[in-house]
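I have placed the structure first, in the form of structure tokens, so that the comments after it can refer back to it.
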Amino acid sequence: MCTNIVYEWLRALQLPQYAESFVDNGYDDLEVCKQIGDPDLDAIGVLAPAHRRRILEAVHRLREQDAAAAGLYFTLEPQPVPPAPLVEAVPPGRRGEPCGSSAQGTRGDPRGQPGAPCSRELVSYPKLKLKIMIRDKLVRDGIHLSKPPYSRKVPMAGILEYLMNWPKSSQNH
């Protein structure tokens, strides 16, 4: 029997009898299973209408989860230049607040402003703005990347001693 994520998914749907057929037809990953439709279920051999309905509903839920998670990713691309100059003063607020929170929106991000619609679409940040946002978040959370456990200092004396003995150690090999 196949023991993978698709088997576990089908077992959760109480349809583990189709696991082998899924894998045999190339549906061995949930990413691939998100593309399943009626013709695919015919090829897999899912003939019972109740089973087909359960699988198609689960596929729909997988797609919804994937769409909801899409807002969590970002890319480092320059923002397109607006066609007309938009000058709008947005007071600096706390970054990283979820949509609909009581805090004011982030600078230049109209999604975080009060009254703005809460959307989960992909947002691109300029590289410099993203660096500033990350730096501010680290400072706010009290994280110092130059201190343990995030970094480990190598003693300089050890490096100098190694370099001074380097010609000797290379002759031994």
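Note: Cβ is positioned from N, Cα and C throughout, glycine not excepted.
Where a substitution is noted, the model still shows the residue that was there originally.
Annotation source Swiss-Prot lists domain 'SAM' at 1-65.
Around D24 (mutagenesis position), there are no C-beta neighbours below 8 angstroms that are at least 6 residues distant in the chain. Under its mutagenesis annotations, Swiss-Prot gives D24 to A the following note: Strongly reduced binding affinity for EPHA5 SAM domain.
Look at Y27 (mutagenesis position): DSSP puts it in coil. Residues within less than 8 Å, Cβ to Cβ, of Y27 (mutagenesis position) and separated from it by at least 6 positions along the same chain comprise V6, C33, I36, D40, I44. Here the residue is the original one, but Swiss-Prot notes a mutagenesis experiment at this spot, Y27 to F: Abolishes binding to EPHA5 SAM domain.
Under mutagenesis, Swiss-Prot gives D28 to A with this note: Strongly reduced binding affinity for EPHA5 SAM domain. Residue environment of D28 (mutagenesis position) contains 17 other Cβ atoms, counted within 10 Å of its Cβ in all protein chains.
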